[in-house]
Amino acid sequence: MENKTETTVRRRRRIILFPVPFQGHINPILQLANVLYSKGFSITIFHTNFNKPKTSNYPHFTFRFILDNDPQDERISNLPTHGPLAGMRIPIINEHGADELRRELELLMLASEEDEEVSCLITDALWYFAQSVADSLNLRRLVLMTSSLFNFHAHVSLPQFDELGYLDPDDKTRLEEQASGFPMLKVKDIKSAYSNWQILKEILGKMIKQTKASSGVIWNSFKELEESELETVIREIPAPSFLIPLPKHLTASSSSLLDHDRTVFQWLDQQPPSSVLYVSFGSTSEVDEKDFLEIARGLVDSKQSFLWVVRPGFVKGSTWVEPLPDGFLGERGRIVKWVPQQEVLAHGAIGAFWTHSGWNSTLESVCEGVPMIFSDFGLDQPLNARYMSDVLKVGVYLENGWERGEIANAIRRVMVDEEGEYIRQNARVLKQKADVSLMKGGSSYESLESLVSYISSL
């Protein structure tokens with residue numbers, strides 16, 4: 001039983017968490033906040049008004065909305081809310097947000113009760129400007145890395161990739177070659193991940209530098225999943241690292257920016273075990289109508305039941321699923337706008353997950369033992385897809401785009417074909433490793449205990 005005096009002492013420590021305001025970044029930091037709250041810490045969330053979560057889902061947290069309160073600030077107010085340009089908030093706030101963040105932190109630190117102390121600031125790694133602000137206030141900053149250790153390894157290898165010519169967008173001659181130092185990657189994976197190299201160069205350089213300057217890094221992962229990458233992280237980052245698979249602690253449904261369709265569970269309850277393909281390509285991806293129809297035909301040709309999440313705005317130029325022909329679904333499929341993904345993946349009817357290969361989705365599937373079909377839309381996604389399909393062998397990577405025959409074959413291979421049994425078995429084994437890591441003495445259990453002790457000592 002937990003020592004009550006120890007809990008009281010911990011309650012006097014407050015942690016401030018500051019996520020990047022996009023779904024794939026909000027989910028893990030709010031999961032982390034809940035985990036830390038359960039360990040006795042008081043929680044304050046700094047957040048922009050843009051994409052702010054439903055505070056009513058978190059009555060145990062204090063929220064402060066910062067950095068985009070001024071409608072006269074055209075640098076922020078004129079940015080779109082969807083699409084690639086929405087992400088310009090990140091470099092703009094990094095460049096201009098330091099003074100306001102410092103004021104907000106000072107106010108909170110001064111307002112702390114006599115028996116409560118602000119222990120640290122935990123920010124998304126992409127808020128690299130927060131390091132100098134925290135340093136100026138003698139406040140420790142920890143970083144939550146929302147991508148994989150393998151992805152970080154690729155980031156720190158970018159100078160090498162640049163020198164080898166892998167980042168040259170005009171060089172198409174070596175796309176299928178193995179990357180030097182990364183035999184599991186093809187040159188085309190690197191080109192896809194860093195296609196906006198000139199824009200990413202400064203952002204990633206500063207992110208890496210300030211992550212190395214932080215007081216600690218929390219990884220949404222677990223040792224048994226990425227043990228081969230730990231050596232690189234330990235070599236590159238002097239501060240301690242903590243590997244905690246956040247989906248194994250809490251679902252992310254309460255942090256969703258979109259409304260869930262929960263009627264899907266009635267339909268899933270009527271399906272045989274492991275018979276349904278769950279399809280979702282994340283909260284920001286977009287496809288052309290031609291590709292959308294190719295996805296649809298591949299699903300039908302696979303002859304497997306499917307639950308397909310088509311977010312409004314997913315199909316360019318369409319409101320929702322208007323391009324689909326009448327009668328497309330038949331009796332095998334169901335299309336919805338959004339679902340509580342972790343709960344769906346945990347349902348016994350789900351046999352595979354066709355994903356955009358974002359790290360949150362990938363890790364959620366691993367934690368539920370669900371094999372995957374991987375597509376990607378750039379950024380870290382091709383790296384995740386390659387690592388999971390070719391190194392861990394828990395899925396099939398559709399690396400050549402959208403073609404109905406390849407789609408149907410991949411679905412059947414992962415879900416029902418005998419040749420895909422090793423994929424299904426590998427997925428089950430990884431889930432078991434994740435479960436064991438959370439038991440007392442396991443790597444994730446010990447990592448969380450170490451994190452709590454570390455923050456308490458700051």
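Each residue, glycine too, has its Cβ placed from N, Cα and C.
Where a substitution is noted, the model still shows the residue that was there originally.
The following features are taken from Swiss-Prot:
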- H25: active site, proton acceptor (ACT_SITE)
- H25, T146, S147, H155, W359, D380, Q381: rebaudioside A binding site (BINDING)
- H25: rubusoside binding site (BINDING)
- N27, S283, W338, V339, H356, S357, G358, W359, N360, S361, T362, L363, E364: UDP binding site (BINDING)
- H25 to A or N: Abolishes catalytic activity (MUTAGEN)
- L126 to I: Reduces catalytic efficiency 780-fold for stevioside (MUTAGEN)
- M145 to W: Reduces catalytic efficiency 780-fold for stevioside (MUTAGEN)
- T146 to A: Reduces catalytic efficiency 78-fold for stevioside (MUTAGEN)
- S147 to A: Reduces catalytic efficiency 173-fold for stevioside (MUTAGEN)
- N151 to Q: Reduces catalytic efficiency 4-fold for stevioside (MUTAGEN)
- N151 to A: Reduces catalytic efficiency 16-fold for stevioside (MUTAGEN)
- M207 to F: Reduces catalytic efficiency 3.6-fold for stevioside (MUTAGEN)
- L379 to I: Reduces catalytic efficiency 2.5-fold for stevioside (MUTAGEN)
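Shown here: features listed in Swiss-Prot, placed on the structure.
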| residue | record | Cβ contacts under 8 Å, 6 or more apart |
| --- | --- | --- |
| L126 | mutagenesis position | V20, H25, I90, N94, I203, M207 |
| M145 | mutagenesis position | A125, F152, T211, V217, I218, W219, N220 |
| S147 | mutagenesis position | W359, D380 |
| N151 | mutagenesis position | W359, D380, L383, N384 |
| H155 | rebaudioside A binding site | L204, M207, I208 |
| W338 | UDP binding site | S256, L258, D259, H260, D261, V309, R311 |
- By CA-CA distance, flag whichever of T146, L379, Q381 among the recorded positions is nearest to N360 (UDP binding site). T146
- Would you mind pulling the DSSP three-state label for T146 (mutagenesis position)? coil
- Candidates T146, L379, Q381 (recorded positions); nearest Cα to H356 (UDP binding site) turns out to be Q381
- Here are some binding-site residues: N27, N360. Which one has the most Cβ atoms within 10 Å of its Cβ? N27
- Query: In Å, how large is the greatest distance between any two Cα atoms among H25, T146, S147, H155, W359, D380, Q381, the listed binders of rebaudioside A?
  - Reply: 18
- Item | Cα-Cα distance, maximum over N27, S283, W338, V339, H356, S357, G358, W359, N360, S361, T362, L363, E364, record's UDP binders, Å | 19
- Task: State the Cα to Cα distance, in Å, between T362 (UDP binding site) and Q381 (rebaudioside A binding site), rounded to an integer.
- Result: 10
- Using all protein chains in view, find how many other C-beta atoms are within 10 Å of the C-beta of E364 (UDP binding site). 25
- Note on the structure: Sequence-ordered, the recorded positions among N27, T146, G358, E364 whose CA is within 10 A of the CA of L379 (mutagenesis position) come to G358
- Message: Between the Cα atoms of T146 (mutagenesis position) and Q381 (rebaudioside A binding site), what distance do you get, rounded to the nearest Å?
- Response: 12
- Give the distance between the Cα atoms of G358 (UDP binding site) and Q381 (rebaudioside A binding site), rounded to the nearest whole Å. 5
